[in-house]
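The NAD(+) binding site annotation in Swiss-Prot covers Thr20, Ile21, Pro41, Thr42. Recorded in Swiss-Prot as a mutagenesis result, Asn98 to Ala carries the remark: 4-fold decrease in the dehydrogenase activity. One mutagenesis experiment catalogued in Swiss-Prot, Ser101 to Ala, is accompanied by this note: 1.4-fold increase in the dehydrogenase activity. Among the mutagenesis results in Swiss-Prot, Ser101 to Asp has the note: 2.8-fold increase in the dehydrogenase activity. The residue drawn here is the original one. Here the residue is the original one, while Swiss-Prot reports the published mutagenesis Ser102 to Ala with the comment 2.3-fold increase in the dehydrogenase activity. Annotation of the published mutagenesis Asp105 to Ala in Swiss-Prot: 3.2-fold increase in the dehydrogenase activity; the original residue is retained in the structure shown. A mutagenesis experiment is reported in Swiss-Prot for this position, Ser124 to Ala, and the note states: 3-fold decrease in the dehydrogenase activity.
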Amino acid sequence: MYTVMLDLKGRSVLVVGGGTIATRRIKGFLQEGAAITVVAPTVSAEINEWEAKGQLRVKRKKVGEEDLLNVFFIVVATNDQAVNKFVKQHIKNDQLVNMASSFSDGNIQIPAQFSRGRLSLAISTDGASPLLTKRIKEDLSSNYDESYTQYTQFLYECRVLIHRLNVSKSRKHELLTEIIDDQYRLSLVKQREFLQQIEKYK
């Protein structure tokens with residue numbers, strides 16, 4: 001498996017199923033600004049709320065071939081083997097498909113993941129052990145705490161500024177290397193001092 005990150009903003013996403021797994025997947029898709037359609041006879045209370053707010057569309061029925069047309073990303077989150085088989089038989093080769101109940105039946109896996117601002121971390125054991133995946137996620141989320149939210153934004157702003165400086169490539173590299181020292185994550189004062197230092201190069 002090759003790990004990539006998808007930009008789902010404005011992209012069509014079809015979620016087949018309306019239970020716990022579907023709800024969890026949808027929550028992430030909403031954060032990414034996807035255009036979501038849910039197809040399921042019944043859906044969770046959260047999905048009902050999102051529909052009421054106009055955040056997604058719900059078709060309360062069994063999935064049909066017409067629902068799969070012109071969809072960028074399909075997530076099948078149901079334990080109904082007949083539904084899973086139907087979707088597998090009718091998808092197109094160029095569609096991205098995640099089968100929650102059987103990784104091998106789709107061409108996309110959705111790893112455990114979390115974000116701290118511009119920092120995104122994803123963990124997968126390729127289906128070997130969801131429990132180990134969960135443990136590693138908990139360990140990483142503890143090590144990479146909320147301080148990284150502000151820190152990664154600082155790094156991004158500095159990178160933009162440094163690349164605009166009229167200095168040598170080696171000096172730019174030195175500056176970029178300097179700010180990944182943990183002292184900058186832990187001190188807003190150090191961050192301000194560095195930005196003031198950058199101003200002197202202009």
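Quick reminder: no glycine exception, Cβ is built from N, Cα and C everywhere.
Everything Swiss-Prot records as a feature, shown here on the structure.
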residue: Thr20; record: NAD(+) binding site; DSSP class: helix
residue: Pro41; record: NAD(+) binding site; DSSP class: coil
residue: Asn98; record: mutagenesis position; DSSP class: strand
residue: Asp105; record: mutagenesis position; DSSP class: helix
residue: Ser124; record: mutagenesis position; DSSP class: coil
What residues, ordered by sequence, lie under 8 A Cβ-to-Cβ from Ser102 (mutagenesis position) and sit at least six positions away in the same chain?
-> Asn84
Across the record's NAD(+)-binding residues Thr20, Ile21, Pro41, Thr42, the largest CA-CA distance in angstrom?
-> 15
Using the recorded NAD(+) site (Thr20, Ile21, Pro41, Thr42) as reference, state which further residues of the same chain have their Cβ within 8 Å of the centre of those residues' Cβ atoms, listed in sequence order.
-> Gly17, Gly18, Gly19, Ala22, Thr23, Ala40, Val43, Ser44, Ala77, Thr78
Shortest C-alpha distance to Thr20 (NAD(+) binding site) - which of the mutagenesis positions Asn98, Ser101, Asp105, Ser124 | Ser101
Nearest to Ser124 (mutagenesis position) by Cα, among Ile21, Pro41, Thr42 (binding-site residues)?
-> Ile21
Among the recorded positions Ile21, Pro41, Thr42, Asp105, which ones place their C-alpha within 10 angstroms of the C-alpha of Asn98 (mutagenesis position)?
-> Asp105
Within the same chain, the residues at least 6 apart in sequence whose Cβ is under 8 angstroms from that of Thr42 (NAD(+) binding site) are Gly18, Arg60
Within 10 Å of the Cβ of Ser101 (mutagenesis position), how many other Cβ atoms can be counted across all chains shown?
-> 16
